[in-house]
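Colleague: Quoted from Swiss-Prot, the note attached to the mutagenesis of HIS29 to Asp states: No longer binds 2'cADPR, partial loss of anti-phage defense activity. Look at Swiss-Prot and you will find GLN52, GLY54, ARG76, PHE80, TYR85, ASN90, ARG107, ARG111, GLY118 tagged as 3'cADPR binding site, backed by similarity to another entry. The note that Swiss-Prot attaches to the published mutagenesis ARG76 to Ala or Glu is: No longer binds 2'cADPR, complete loss of anti-phage defense activity. Swiss-Prot lists PHE80 to Ala among its mutagenesis entries, and the accompanying note reads: No longer binds 2'cADPR, no change in anti-phage defense activity. Record note (Swiss-Prot), mutagenesis ASN90 to Glu: No longer binds 2'cADPR, complete loss of anti-phage activity. The unchanged residue is displayed. Quoted from Swiss-Prot, the note attached to the mutagenesis of ASN90 to Ala states: No longer binds 2'cADPR, partial loss of anti-phage defense activity. Quoted from Swiss-Prot, the note on mutagenesis experiment ARG107 to Ala is: No longer binds 2'cADPR, complete loss of anti-phage activity. Looking at Swiss-Prot, you'll find the mutagenesis ARG111 to Ala or Glu noted as follows: No longer binds 2'cADPR, complete loss of anti-phage activity.
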Amino acid sequence: MEIKNGLCTQKYTKVYAEDKEKWKFNAPHHFIVGKADCEDEYIEPIEYVNFQEGPIKEYGINGVNNEDLILMVITRLQAFQDSPYKCRENAMAITKLQECLMWLGKRTLDREVKGIEGTSEI
């Protein structure tokens, strides 16, 4: 299925994920970034992104996690900030992405305190 968001342009690329009925653990795990000028049934992949499927303690490490991708984007934007391409918008995006990491880290810490981090327990 194609992933759409009103805040993202799809002028050059489109993002796809498996259909909802194929989701495991309540979320999509497999994404394709494809060229926007292709028909949906003929996606020309640029890159594949596979997220962790299931808790690590139960399934081992089998994909990237949210924090990995956020860290990549922060690193990329920070490199632009250290160049002539520095701008307010990049600085704001970095701040918000760092905030994302903080909240995801808090979720992890809360689960560690409960003794359920890395498991499917709620």
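Here the Cβ of each residue, glycine as well, is placed from N, Cα and C on the backbone.
Don't look for the substitutions in this one, it keeps the originals.
Structural setting of the listed features?
Modeller: Sequence-distant contacts of HIS29 (mutagenesis position), defined as residues of its own chain at least six apart whose C-beta falls under 8 angstroms from its C-beta, comprise GLU18, TRP23, ASN50, PHE51, GLN52, GLU53, GLY63.
TYR85 (3'cADPR binding site) has a Cβ environment of 10 other Cβ atoms inside 10 Å. In this structure, TYR85 (3'cADPR binding site) belongs to neither helix nor strand by DSSP; it is coil.
Same-chain residues at least 6 positions away in sequence with a Cβ under 8 Å from that of ARG76 (mutagenesis position) are not found in this chain.
Mapped onto three states, the DSSP output places PHE80 (mutagenesis position) in helix. Of all Cβ atoms in the shown protein chains, 15 besides its own fall within 10 Å of the Cβ of PHE80 (mutagenesis position).
DSSP assigns ASN90 (mutagenesis position) to a helix. Listed in sequence order, the residues of the same chain lying 6 or more apart from ASN90 (mutagenesis position) and placing their CB within less than 8 Å of its CB are LEU77, PHE80, GLN81.
According to DSSP, ARG107 (mutagenesis position) sits within a helical segment. For ARG107 (mutagenesis position), no same-chain residue that is 6 or more apart in sequence has a Cβ closer than 8 Å to its Cβ.
Every protein chain considered, the tally of other Cβ atoms within 10 Å of the Cβ of ARG111 (mutagenesis position) stands at 16.
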